[in-house]
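Asks: Swiss-Prot feature annotations, pasted as is:
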type	residues	note
MUTAGEN	His138 to Cys	No significant effects on inosine uptake
MUTAGEN	Lys155 to Leu	Abolishes inosine uptake. Retains significant cell surface expression. Results in resistance to both tubercidin and formycin B
MUTAGEN	Lys155 to Cys	Reduces inosine uptake
MUTAGEN	Lys155 to Gln or Thr	Reduces inosine uptake. Retains significant cell surface expression. Increases sensitivity to tubercidin. Does not affect sensitivity to formycin B
MUTAGEN	Lys155 to Arg	Reduces inosine uptake. Retains significant cell surface expression. Does not affect resistance to tubercidin. Does not affect sensitivity to formycin B
Amino acid sequence: MTTSSDSAMVNHTPSPWYKFGFKSFAEFNTYVTFVFLGMSIMMVASAVTSAPDFLTRYYVYATGDPDAVAETPLFWNNANTFYNAGTYVLQVLTELFSLTPFMRRIPLSVRLFVGLGIPFAELLLIIIVPAATIKSQHGAIAVIMVVACVGGFSKALCDSCTNALVGPFPTKFMNGAQWGLTVIALLMSIIQIILKVSMGTSFHDILTMSRIYFGICIGIQLFAIFELAILRFNPFAQKYIAEYRAGAQRNAQNNESTLEETAPSMNEPAAGDIADLPATVDDKERALNEEEGDEVRAVTSEEFHVKRGAVLTATGDADKMVDLDQTGNITSTEQLLRASAASVFKRVYPMLVCVFLIYFTSLLTFPGVFFLVSTTSGWYMTVIVTLFNAGDFISRMVLMFRPLRPSPKVVVAGTLGRLIIIPFLVLCVRGIIRGEALPYVLITLLGLTNGYFGCMACIHCPRTTTLRYAGERSLAAMLSGISIMLGLCFGSNLSLAITLTH
């Protein structure tokens, strides 16, 4: 393969408005798959966080004693914060390990299926323990922390692999995966409110609600696995996921060999043979059917000498570029192994810093510090969680419209500007500003800015014209996931320290 430029323009024919920008069912189903993969990343965490009363009183249901008194009030009063801290610590470690050559050699689909399978064990454990009951409250604490740590591992696998898969796709697919993160959170909050309103508050009612609640989670997780399983056969997804494309071409070549043996007169071009392709096939389609030459695929040393923070000054549209390593016979593993994480980091680090700071601020204050506000309302915690999830959801929906997407420089400004929420929250916690109205306003703003600037910072990482290889885009997306986890980890642990010393 030879190429004279780093990118090629792809012809985009506008589709009717009622198709919402999708040109085929295969493209739409690919988008749906990434939404559900995003949902699966936060499935267990969102389910637990959206039912704060169930978690903080889990010792009652685990021991089967409706009159049980907390033996370790320090833990149970801050169960949500302890859960988040345990989850994010292990998730950060696993995500960092995912950058090593050893992990990159494991096929993405294998890692992703493992990550999607683990939540079943977590959800079943949460449900089964109250059904079987245990004698010790310390056992209930152990269950929560085991679920937190195992959940951190599974989330890391799902997050890193989903980011690696979606990185080379056009921007709207990255937005779909990011949107899925908050769709599940809002959905769990709505389900929790419906169940809380429609059912009683007795011991057995709460147990029934929890089984319905977590059963719905299991159903959604099953659908996500189904969507991932059929994604391998999706022709649109094969254009961008080298692992699936290589497998499809191997199958095509095997089928062609069989046909040649039974019908020698047939002379169909083999997969990867571009000699007979019609001239009307666009540049991207042609690149996908070319054979890869090692001398072309290796990233040249000149490409490592890039401007630091180039993402802030990049021009052009990454969606109109053809990545140089999107050829017919390369796999996703090879793309990842040939890209340099250091080179990618150098180009997109301003957005990575924004991602870290946004999620650090969010987890520093939510849910722990917001729950420290003095209130007599039994709905306060549920409303706080719902407002954050709703704001996060709405702002990510806004980003589906290209004109409303902020530039990298605006993302930097927004990241710094949202810090003004913190001093007002401190006034509420200290009782200087009383009531629930201001905390509700602040949590809504926190959710809106978390989704708008956080999601856009993650999108700018892989979808920048400073990256020219699919492997680089996958690594950039993985780095954004690591930045999220670092922000969540440090934010949740600092929040834990604040709540414990309050």
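Numbers run from 1 along the shown chain.
Glycine is treated like the rest: Cβ placed from N, Cα and C.
Original residues only: the substitutions mentioned are not part of this model.
I'd like these features described in context: how deep, what's nearby, how far apart.
Replies: Every protein chain considered, the tally of other Cβ atoms within 10 Å of the Cβ of His138 (mutagenesis position) stands at 13.
Under DSSP, Lys155 (mutagenesis position) is assigned to a helix (H, G or I) in the three-state scheme.
Sequence-distant neighbours of Lys155 (mutagenesis position) (same chain, 6+ apart, CB under 8 A from its CB) are Ile41, Met42, Val44, Ala45, Thr87, Gln91, Gly115.
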